[in-house]
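> Sharing the record's features from Swiss-Prot:
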- 119-358: domain 'NR LBD' (DOMAIN)
- Phe171 to Trp: Diminished binding of coactivator NCOA2 in the presence of TCPOBOP (MUTAGEN)
- Asn175 to Phe: Diminished binding of coactivator NCOA2 in the presence of TCPOBOP (MUTAGEN)
- Leu216 to Phe: Diminished binding of coactivator NCOA2 in the presence of TCPOBOP (MUTAGEN)
- Tyr234 to Ala: No effect on binding of coactivator NCOA2 in the presence of TCPOBOP (MUTAGEN)
- Leu346 to Phe: Dramatic increase in binding NCOA2. Little effect on binding of coactivator NCOA2 in the presence of TCPOBOP (MUTAGEN)
Amino acid sequence: MTAMLTLETMASEEEYGPRNCVVCGDRATGYHFHALTCEGCKGFFRRTVSKTIGPICPFAGRCEVSKAQRRHCPACRLQKCLNVGMRKDMILSAEALALRRARQAQRRAEKASLQLNQQQKELVQILLGAHTRHVGPMFDQFVQFKPPAYLFMHHRPFQPRGPVLPLLTHFADINTFMVQQIIKFTKDLPLFRSLTMEDQISLLKGAAVEILHISLNTTFCLQTENFFCGPLCYKMEDAVHAGFQYEFLESILHFHKNLKGLHLQEPEYVLMAATALFSPDRPGVTQREEIDQLQEEMALILNNHIMEQQSRLQSRFLYAKLMGLLADLRSINNAYSYELQRLEELSAMTPLLGEICS
């Protein structure tokens, strides 16, 4: 719809000359949220109007809003956006936005060849190689981090749970280990290393927990709803015993059941993780355009791989479902930070995880 309106704007410019943003007077690019605006005011309105606490004008709402002055007073700029008819209800939720992007990428992919080109195949192999070296084998190594005896499969379900401290210590150790392996995985990717160190850190802090759960899903059993890591068996009850809130764990279980039910192949898991990694909207990111292009490339390869490998019936909505699950992971990621702050003992044991979730 936006593209169509932008084309209409271009056509009207040829007939009537350039049209200006009704908020600041800059050149308008189309109708955004029900008003003819520039890209700057469109982005400002999306970022600002949904905040719980809005900006306050120190000059009683009398500031001029123009192209030159629009950044000086966010409160007056926001009020003018509302006065000219921009509507909050037209802003898509994170999930709806992810699904729209998924549909857009799917349409682009359908126009392009569904066969991966040589460069894309090589990129998939690089991702798989890094995943095989650092992430795939890490679950079998959990046993080296002093697990309580009742976590061993041959003890379950008979062995009663022991005191919580050994379990918390084990959880802290394996979470730190997983984050370390995910860092090694990303550092093994030339595209990731090509970014500035500041952006590498910002992307890792934003995506580490999401990549962790995408990878952990490979150990999840849909029938028992347990995670099997080498000789160890983890149940959601173990996390409850350690102090995690039941509602938080329910959202994690829901995610893993939905993802496991899609029966992904290893390349699809890895490409999903790469799509999460290269997210240009993480806090602190500076090279947004470059990272956005990287994410679009990963998403396009993921969609083409699905269309190439899966049956037509199975693949029809798979890509859109994966994009929706990535949106769910954002919510889990945010909730994980709060849980870590609440569990002070676990937080104290995992400084690396605390830094990632800060």
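For all residues, glycine too, the Cβ spot is worked out from N, Cα and C.
Note that this is a predicted model, so its numbers are computed, not measured.
So where do these features actually land, and what's packed around them?
In the three-state DSSP scheme, Phe171 (mutagenesis position) falls into the helix class.
For the recorded site, Leu216 (mutagenesis position), the DSSP three-state label reads helix.
Tyr234 (mutagenesis position) falls within a strand when secondary structure is assigned with DSSP. Taking Cβ-Cβ distances under 8 Å and a sequence gap of 6 or more within the same chain, the neighbours of Tyr234 (mutagenesis position) are Leu151, Asn226, Phe227, Phe228.
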> Pop the Cα-Cα gap between Asn175 (mutagenesis position) and Leu216 (mutagenesis position) into the table, whole Å please.
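Cα of Leu216 (mutagenesis position) to Cα of Asn175 (mutagenesis position) measures 11 Å after rounding.
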> Starting from each candidate's C-beta and looking 10 angstroms out, tell me which of the mutagenesis positions Phe171, Asn175 has the most other C-beta atoms.
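Answer returned by the neighbour count: Phe171.
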> Average the pLDDT scores across the domain 'NR LBD' (119-358) and report the rounded value.
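That stretch averages a pLDDT of 87.
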